[in-house]
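Quick paste from Swiss-Prot:
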| type | residues | note |
| --- | --- | --- |
| MUTAGEN | HIS22 to Phe | Loss of protease activity of RseA and signal peptides, does not complement deletion mutant. Binds substrate |
| MUTAGEN | HIS22 to Ala | Loss of protease activity |
| BINDING | HIS22, HIS26 | Zn(2+) binding site |
| MUTAGEN | GLU23 to Ser | Loss of protease activity |
| MUTAGEN | GLU23 to Gln | Does not complement deletion mutant. Abolishes production of the FecR cytoplasmic tail fragment |
| ACT_SITE | GLU23 | active site |
| MUTAGEN | HIS26 to Phe | Does not complement deletion mutant |
| DOMAIN | 127-220 | domain 'PDZ 1' |
| DOMAIN | 222-309 | domain 'PDZ 2' |
| MUTAGEN | ASN389 to Gln | No effect |
| MUTAGEN | ASP402 to Asn | Does not complement deletion mutant, loss of protease activity |
Amino acid sequence: MLSFLWDLASFIVALGVLITVHEFGHFWVARRCGVRVERFSIGFGKALWRRTDKLGTEYVIALIPLGGYVKMLDERAEPVVPELRHHAFNNKSVGQRAAIIAAGPVANFIFAIFAYWLVFIIGVPGVRPVVGEIAANSIAAEAQIAPGTELKAVDGIETPDWDAVRLQLVDKIGDESTTITVAPFGSDQRRDVKLDLRHWAFEPDKEDPVSSLGIRPRGPQIEPVLENVQPNSAASKAGLQAGDRIVKVDGQPLTQWVTFVMLVRDNPGKSLALEIERQGSPLSLTLIPESKPGNGKAIGFVGIEPKVIPLPDEYKVVRQYGPFNAIVEATDKTWQLMKLTVSMLGKLITGDVKLNNLSGPISIAKGAGMTAELGVVYYLPFLALISVNLGIINLFPLPVLDGGHLLFLAIEKIKGGPVSERVQDFCYRIGSILLVLLMGLALFNDFSRL
């Protein structure tokens, strides 16, 4: 319950910030163009708070925080007294109206740059993209990428950490190949390797793009040595103690902790013959994992924690810049996100990315809660990502969105007169139906992931 409330609160904060930024873009440019703004509302429904300024603009925070709007004086909506007609939105030039409409998405992009600017000043912790293991018969194995290799760039774009690698790989969905620049860790002897992506079975909502290529990142080492044994657990009942090293399971040598975890998970209630080493002496024990529910079937659980050797400092990286360099890096990062968002939306249309990858408010709320819990340097990039997506989607030439309004203005500029009210009304209805269908699909995907 606490987790749900945290996710909800983080989601409401994120939504409130991004909607305010978007609507403020419309509001600010409208004021600069001499348009009278009658209401600036964050949310819909019953007003929880309201205030009116000296220019007559009413500011509102409403009950339902799922959107917002800026209401401008407009003769098409209501009669306007003659002395105020020059302040009406519909009486402004096509260029001014286009600027007002485009200002919302532009504000979202500027906010993303600002968020990344703050993050790069604070410092972004990351891990150098050094390969730990390569899965047999994988795409990475076929390209002869070896453990200990550092991934320096993807198609010429530098990748200082694993997050940068993932961002570039996601953009390669549907491509036939990509070129990765690699070098032995600690060396500048670079070479290019080509990955064949024609049979790359990667689904963004189900797996990590790096692991889908058969690459396991170099991370903290987990040894088959027990750090802690929970009281009254299956491990405690079997006689296991902190400091024990598990040597064999059912006669098979154990070299990786993950192998032991899988054996325990797959054998609830079944006996596992262990050979361990305790203070240099061999010892044989029988372990019977307890059963607990998980993903529709029973899984084994024994109540132990392994010894973890932290990642050495030379594998860690912190991206931190001064105020001016941070602006350059933040702008570049935002531009990369904008290109990725457009690319992914295009691939959704062409079918290279499946529609079940669409995410709705539940997935966004989970992301908000998770990143907020990790800290500000993770929450701000999340806000930047959603802000960029909000800006790009609003520019789609779909009636009811900013892009649809811009399309009507472009037609008006070309033909020398506005699109008829009848045509606009019909297009708004079609656009609303399409938007509701997309939102329904996104919600369906969200619930199917629960």
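From the backbone N, Cα and C atoms, a Cβ is placed for every residue, glycine too.
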Between ASP402 (mutagenesis position) and HIS26 (mutagenesis position), find the distance joining the two CA atoms and give it rounded to the nearest Å.
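The separation of the Cα atoms works out to 10 Å.
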Do you know the mean pLDDT across the domain 'PDZ 1' (127-220)?
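When the pLDDT values over the domain 'PDZ 1' (127-220) are averaged, the result is 89.
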Given a 10 Å Cβ-Cβ cut-off, pick out the one of the mutagenesis positions GLU23, ASP402 that has the most other Cβ atoms nearby.
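Sorting the candidates by Cβ neighbours within 10 Å, the top entry is ASP402.
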Return the count of C-beta atoms lying within 10 angstroms of the C-beta of ASN389 (mutagenesis position), excluding that atom itself.
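So the number of other Cβ atoms within 10 Å of ASN389 (mutagenesis position) is 21.
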Looking only at the domain 'PDZ 1' (127-220), what are its DSSP counts of helix, strand and coil residues?
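Per DSSP, the residues of the domain 'PDZ 1' (127-220) fall into 17 helix, 31 strand, 46 coil.
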Under 8 Å Cβ to Cβ from HIS26 (mutagenesis position), same chain, six or more residues apart: give me those in sequence order, or none if nothing qualifies.
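The answer is VAL70, ILE100, ILE101, ALA103, GLY104, ALA107.
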Give me the DSSP three-state residue breakdown of the domain 'PDZ 2' (222-309), ordered helix, strand, coil.
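Counts, helix then strand then coil: 14 helix, 45 strand, 29 coil.
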Sorry to bug you, but what's the C-alpha spacing from ASN389 (mutagenesis position) to HIS22 (mutagenesis position), rounded to the closest Å?
12
Roughly how many Å separate the Cα of ASN389 (mutagenesis position) from that of GLU23 (mutagenesis position), to the nearest whole number?
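With distance taken Cα to Cα, GLU23 (mutagenesis position) is 15 Å from ASN389 (mutagenesis position).
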With every protein chain in view, what's the tally of Cβ atoms within 10 Å of the Cβ of HIS22 (mutagenesis position), excluding that atom itself?
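Result for HIS22 (mutagenesis position): 25 neighbouring Cβ atoms inside 10 Å.
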